[in-house]
Amino acid sequence: MNDIIINKIATIKRCIKRIQQVYGDGSQFKQDFTLQDSVILNLQRCCEACIDIANHINRQQQLGIPQSSRDSFTLLAQNNLITQPLSDNLKKMVGLRNIAVHDYQELNLDIVVHVVQHHLEDFEQFIDVIKAE
């Protein structure tokens, strides 16, 4: 594992920790715009770091050239570096990131809550798989 991947993993871990710290029990999330911004920004950062890692591995191992951020995870799954379910979940995160970054549509806070409560472990699972390589 090289410094690029090590640094990206550190970013993901830091962002997950920050999300967990600021989100707390979630009782204030829908009323607190600053809290929403913090959680969404850190989800974006997690997603970007995962994309960067995937692109780096795709390039290093010459797995192909992704045509989109989602394709980065597809290539990893096609080459059995991550599972298809993990690839699918990370591709959904890219969709959430795209909505948050580009304002394609209003971000549904219920989806953000669901991600925080049920899918932060997708980032952790991705880290574990990458570290095992």
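Just so it is clear, glycine is given a Cβ too, placed from its N, Cα and C backbone atoms.
Record features (Swiss-Prot):
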{"type": "MUTAGEN", "residues": "Cys15 to Arg", "note": "Loss of toxicity"}
{"type": "MUTAGEN", "residues": "His56 to Pro", "note": "Loss of toxicity"}
{"type": "MUTAGEN", "residues": "Arg70 to His", "note": "Loss of toxicity"}
{"type": "ACT_SITE", "residues": "Arg97", "note": "active site"}
{"type": "MUTAGEN", "residues": "Asn98 to Thr", "note": "Loss of toxicity; when associated with C-104"}
{"type": "ACT_SITE", "residues": "His102", "note": "active site"}
{"type": "MUTAGEN", "residues": "Tyr104 to Ala", "note": "No loss of toxicity. No longer AMPylated by MntA"}
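Across the fold, the C-alpha of Arg97 (active site) and the C-alpha of Cys15 (mutagenesis position) stand 14 Å from each other.
In this view, the densest Cβ surroundings among the mutagenesis positions His56, Arg70 belong to Arg70, judged by other Cβ atoms lying within 10 Å. Take the active-site residues Arg97, His102: by the count of other Cβ atoms within 10 Å of each Cβ, the lowest one is His102. Summary: among the mutagenesis positions (Cys15, Asn98), the fewest other C-beta atoms within 10 A of the C-beta are counted at Asn98.
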